[in-house]
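K.L.:
Okay, handing you the structure first.
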Amino acid sequence: MDPKFQRVALSDGHFIPVLGFGTYAPEEVPKSKAMEATKIAIDAGFRHIDSAYFYKNEKEVGLAIRSKIADGTVKREDIFYTSKLWCTFHRPELVRPSLEDSLKNLQLDYVDLYIIHFPTALKPGVEIIPTDEHGKAIFDTVDICATWEAMEKCKDAGLAKSIGVSNFNRRQLEMILNKPGLKYKPVCNQVECHPYLNQGKLLEFCKSKGIVLVAYSALGSHREPEWVDQSAPVLLEDPLIGALAKKHQQTPALIALRYQLQRGIVVLAKSFTEKRIKENIQVFEFQLPSEDMKVIDSLNRNFRYVTADFAIGHPNYPFSDEY
């Protein structure tokens, strides 16, 4: 089997490709770029495509996937597509309609994975982040377990093959895992994860529960001022990662991606540049010896790029706990 298509088993029997293509881009990037980049990614060998309602690009990403099916490059079953339930749709009666909305935009019959994007419910409505007159996000009170039951129904209805979560801490995962009458446990927890925030404890916990950790911002994150502190260190400019890149004759990005794969993490690589998209899939062509893995481990400083400040103060804000 082509190493590019390496997959790992999820707890429900489905398989997820270990390397995924991330499609998020800042607001000012034209949505058409997501379509072009997704086509390039599929041509390069990516089979796992990650998007979300929040990214507002599912029409374009769906178009890219369908055009690659139409031209014979892939079949629908070759593609593993992830979408995410946004915070304004946590009320149980809104979960399925939100997924159906994504499917309509995608023009697909099902998603391979549907995940709760963030554990904090926001006031339902058309605004992505509803705010009061002081510019503060308006929270909603929804039991996360009730949202999860609605997710389970989406799986039973065949609209999502697998269901999972994102940005959950240990306590929030345990709330679902210990829920009376739990039908399906989350197959994954998609979180920010890179050498500066290596999530060692959360990874260990997830592995112990058969939950796959999926890494976003694996290359250190975009620099969008609304979401990321502009003084944040640039991961790919780290001298230790640079030295390892030189040693292995790879790019710093490939070192950061390879590090995650060797820890048993499913990793998302985000780039809209053709050259880099094609480079990133070369992550299967080399290995890091354990001493290099230890060097990268030593870079951990629990530094988070995506702090989701809009949700600070919400009872379910996930990043106040240690992990």
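Our numbering is plain: 1 for the first residue shown, then up by one each step along the chain.
Cβ from N, Cα, C; glycine included.
None of the listed substitutions appears in this model.
According to Swiss-Prot, the record shows the following:
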BINDING   23-24, ASP50, 166-167, GLN190, 216-221, 270-280  NADP(+) binding site
BINDING   TYR24, HIS117  substrate binding site
MUTAGEN   PHE54 to Leu  49% reduction in 20alpha-HSD activity; little effect on 3-alpha-HSD
MUTAGEN   PHE54 to Val  73% reduction in 20alpha-HSD activity; little effect on 3-alpha-HSD
ACT_SITE  TYR55  active site, proton donor
MUTAGEN   VAL306 to Phe  Greatly reduced 3alpha-HSD activity toward DHT; little effect on 20alpha-HSD activity
K.L.:
Nearest of the recorded positions to HIS117 (substrate binding site) by CA-CA distance, picking from SER166, LEU219, ARG276, VAL306?
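P.N.:
Sorting the recorded positions by distance from HIS117 (substrate binding site), the top entry is SER166.
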K.L.:
Distance between PHE54 (mutagenesis position) and LYS270 (NADP(+) binding site) at the Cα atoms, whole Å?
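P.N.:
Cα of PHE54 (mutagenesis position) to Cα of LYS270 (NADP(+) binding site) measures 16 Å after rounding.
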K.L.:
Among all the protein chains here, how many other CB atoms are within 10 A of the CB of LEU219 (NADP(+) binding site)?
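P.N.:
Around the Cβ of LEU219 (NADP(+) binding site), 25 other Cβ atoms lie within 10 Å.
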K.L.:
TYR216 (NADP(+) binding site) to the residue listed as 'active site, proton donor': how many Å between their Cα atoms?
P.N.:
14
